[in-house]
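A short write-up of the structure that comes next.
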Amino acid sequence: MALTAALKAQIAAWYKALQEQIPDFIPRAPQRQMIADVAKTLAGEEGRHLAIEAPTGVGKTLSYLIPGIAIAREEQKTLVVSTANVALQDQIYSKDLPLLKKIIPDLKFTAAFGRGRYVCPRNLTALASTEPTQQDLLAFLDDELTPNNQEEQKRCAKLKGDLDTYKWDGLRDHTDIAIDDDLWRRLSTDKASCLNRNCYYYRECPFFVARREIQEAEVVVANHALVMAAMESEAVLPDPKNLLLVLDEGHHLPDVARDALEMSAEITAPWYRLQLDLFTKLVATCMEQFRPKTIPPLAIPERLNAHCEELYELIASLNNILNLYMPAGQEAEHRFAMGELPDEVLEICQRLAKLTEMLRGLAELFLNDLSEKTGSHDIVRLHRLILQMNRALGMFEAQSKLWRLASLAQSSGAPVTKWATREEREGQLHLWFHCVGIRVSDQLERLLWRSIPHIIVTSATLRSLNSFSRLQEMSGLKEKAGDRFVALDSPFNHCEQGKIVIPRMRVEPSIDNEEQHIAEMAAFFRKQVESKKHLGMLVLFASGRAMQRFLDYVTDLRLMLLVQGDQPRYRLVELHRKRVANGERSVLVGLQSFAEGLDLKGDLLSQVHIHKIAFPPIDSPVVITEGEWLKSLNRYPFEVQSLPSASFNLIQQVGRLIRSHGCWGEVVIYDKRLLTKNYGKRLLDALPVFPIEQPEVPEGIVKKKEKTKSPRRRRR
């Protein structure tokens, strides 16, 4: 489709009308360029897909929404906007699209959040009820559907009242009533515990109401994980050929795709035996009480028992073999080098893939049959069986995918990382098996790049080390396929608005020197606080261990510090805003993930402190396997993995400072390697052009460590 004069005029008219809706709107050349580039790509005038880096201040959201809506209307397609997290998804849904609706009154839009973000009306009704009979009726579903106390019941009753009177849409983030994680776990549901069309509340269920709204909407706001799942199952979203897709925060896409394809499952032999026994009893109950018209051969008791017995024997053998590979001790891990399994393990995985797939098919067949049963049956008993079969299907589906992935030598031209872990829970040892591909470009090509005609991938940061090469390698986007890569200029004058401060630290921030380095960092930070030059500050760490140690050095400043983990992030930011608005000093402290998407302008944030260059962890099974693979190709892992990742992280962290033309301040980076190592210049060259200062550092007095047992974290 060509960009007609009428279409261009429509885009220009909306852009002009938008300027009148936004106070102090500043026209920006990069924004106009982005609108033009997005329009050309979505209309098919230039290239296949577009990766466009739009630095903070460009106004990228409105720059893709305006041309996206215009072209979607012209082509009678649906514009799907996907983000990496719920916060940005909600911002687009609750702020940006309502703003556009002022200039496009008939605009229809909705949001597609994951099932776990919505309340389950069945669970809410039970938890809000004061009638024991109501709770008893729903308790048959094996869920914890009774309130813990009267206060919790009253809270649920208020939520139910808001839902029933349409004051609340059922989304966790859209109510002012405090809901802790434990209560929300009982209020929401997952795919395995949902009765779907068989539920009494199906028609009014917020999740399914939202899904039905997708069919009528011109714009759907989703997230990357949901889009990947929708493309895989060909459900939820319209047909790919009838889509225009924008992937905001597109730098997350390869990781989200990899997470979606990562498979982990418990394979502890006694636990597995129990699951198989429960499934055979479940099948027997279905055959006895809800006999299907056509009996699957595998459902015959003798055959099913033999099938499950073979499956169990293979799992037991695998347990024995894996325990031999793992080091002694209750908690242990073994990774298979280059993802290559021994022949005996590979043969077991291949057979397990076939056997679990057959059980998955059997569970699906019974579930479909049960779902079609009429009201002539005992509805309580039927629904109980549907839920149990649904959960069995979920288990065998995951197992089937795991063993299929374990049987693969490569995925997307790279090895599949495979490892086993043993851990202790409540005095019992549990064995797990894990698989994840280190490259997902083939899957992205199949699900996205080849399926959807034109896609926009955008973010404030898509490049690392001034190059799109890492994005291209990880995502599979490539110029020879007609994909375009554009980096827009920043609208800000960084040279005049801020500066980078690299204190003259006495040591590098290595593990060996960590204690002295943090002592010096704390001393310099204290000096900055005492200067009273900045009201709003942000301190970012590469690890929780370092952050905790830093806090040990500044205990007298603790009341000023708002630390990640003390409260949910949005509450910390809310409190920070209130403090600064009242003229008080406030310091946000967290890990690098805490800063992503943080938008604090002016005095709210005028000094950012960065503990050190954040290289990725090198002890993750995925990173180790990728390193082995790169070395086998005579490529240098530091150049391919570590440095691009560190560059990307640093750009993101530094980008927290200048968010508008009125922002000012300093970025303090406590890492002398930026000036002493060869790669330091490359990292600095990829940052906005700030003047650099190198002040002296007060001597830090090293404190003695208190001996504490560090919690074991699960690696991947």
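For all residues, glycine too, the Cβ spot is worked out from N, Cα and C.
Quick look at what Swiss-Prot lists:
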| type | residues | note |
| --- | --- | --- |
| DOMAIN | 17-294 | domain 'Helicase ATP-binding' |
| BINDING | Ile26, Gln31, Lys60, Thr61, Asp599, Arg656, Arg659 | ATP binding site |
| MUTAGEN | Arg117 to Ala | Significant decrease in helicase activity, small decrease in ssDNA binding |
| MUTAGEN | Cys120 to Ser | Abolishes iron-sulfur-binding |
| BINDING | Cys120, Cys194, Cys199, Cys205 | [4Fe-4S] cluster binding site |
| MUTAGEN | Cys194 to Ser | Abolishes iron-sulfur-binding |
| MUTAGEN | Cys199 to Ser | Abolishes iron-sulfur-binding |
| MUTAGEN | Arg211 to Ala | Significant decrease in helicase activity, small decrease in ssDNA binding |
| MUTAGEN | Phe615 to Ala | Loss of helicase activity, loss of ssDNA binding |
| MUTAGEN | Ile618 to Ala | Loss of helicase activity, loss of ssDNA binding |
| MUTAGEN | Tyr636 to Ala | Loss of helicase activity, loss of ssDNA binding |
Whole-number Å only: compute the distance from the Cα of Cys205 ([4Fe-4S] cluster binding site) to the Cα of Tyr636 (mutagenesis position).
52
For the domain 'Helicase ATP-binding' (17-294), what's the mean pLDDT in this predicted model?
90
Arg659 (ATP binding site) to Ile618 (mutagenesis position): how many Å between their Cα atoms?
32
Rounded to a whole angstrom, what is the C-alpha distance between Tyr636 (mutagenesis position) and Ile618 (mutagenesis position)?
14
Want to know which recorded positions, from Ile26, Gln31, Thr61, Cys194, Arg211, are within 10 Å of Cys120 (mutagenesis position) at Cα; which are they?
Cys194
Work out how many Å separate Arg211 (mutagenesis position) and Asp599 (ATP binding site) at their Cα atoms, rounded off.
31
Please identify, from the recorded positions Ile26, Cys120, Cys194, Cys199, the residue with the sparsest Cβ neighbourhood, meaning fewest other Cβ atoms within 10 angstroms.
Ile26
Arg656 (ATP binding site) versus mutagenesis positions Cys194, Phe615, Ile618 - nearest by Cα:
Phe615
Tell me the Cβ neighbour count for Lys60 (ATP binding site), meaning other Cβ atoms within 10 Å of its Cβ, over all protein chains shown.
24
Cα-Cα distance linking Ile618 (mutagenesis position) and Asp599 (ATP binding site), given in Å to the nearest integer:
30
In the structure shown, with every protein chain counted, which of the mutagenesis positions Arg117, Arg211 has the densest set of Cβ atoms within 10 angstroms of its Cβ?
Arg117
Cα-nearest neighbour of Gln31 (ATP binding site) within the listed mutagenesis positions, Arg117, Cys194, Cys199, Ile618:
Arg117
